[in-house]
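Novice: As annotated in Swiss-Prot:
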VARIANT   SER6 to Phe  In subunit alpha-2 and subunit alpha-3
DOMAIN    32-151  domain 'C-type lectin'
VARIANT   ILE91 to Thr  In subunit alpha-3
VARIANT   ARG154 to Gly  In subunit alpha-4
Amino acid sequence: MGRFISVSFGLLVVFLSLSGTGADCPSDWSSFKQYCYQIIKQLKTWEDAERFCMDQVKGAHLVSIESYREAVFVAQQLSENVKTTKYDVWIGLSVVNKGQQCSSEWSDGSSVSYENLVKPLSKKCFVLKKGTEFRKWFNVACEQKHLFMCKFLRPR
């Protein structure tokens, strides 16, 4: 009887420790607040990377970064998992032409409420640079091929 209670209690502790973390995300995704994130170690153009994310999970897009805390989380995940110094990582920010004006927009439709841009807007797509520990956003040509990170709203 004592062994049964011990095992049951152990399973309860494991279950409770998983709930609210990455337990609601697919097994190969990380969790931060209400979102799930996945690093994709394939080289793709910005457009192909966005399409890949959208094909993975309903509602997934290239990662949008909406706060300093989220930027720190994303940089930490990338620093721990991307060991090559050769490639940068696509984010979902791009410059969109609207008639005579250009504006920056996230591919998931969220508003640009946090920015960490380094270069002026001469190209259309953005990467996180490995050389800045994935903390600075650089404007590059969308046709380049980079690794990328996908993000989606965790199901409730």
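Positions of Cβ are set from backbone N, Cα and C atoms, glycine also.
So, quick note: what you're seeing has the original residues, none of the substitutions.
What you are looking at is a predicted structure, and each value in this text was computed from that prediction instead of being measured.
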Novice: Give me the CA-CA distance between ILE91 (variant position) and ARG154 (variant position), in Å, as a whole number.
Specialist: 19
Novice: Looking only at ILE91, ARG154, the variant positions on record, which one has the least crowded Cβ, with the fewest other Cβ atoms within 10 Å?
Specialist: ARG154
Novice: What are the DSSP helix/strand/coil residue counts across the domain 'C-type lectin' (32-151)?
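Specialist: Going by DSSP assignments, the domain 'C-type lectin' (32-151) contains 28 helix, 44 strand, 48 coil.
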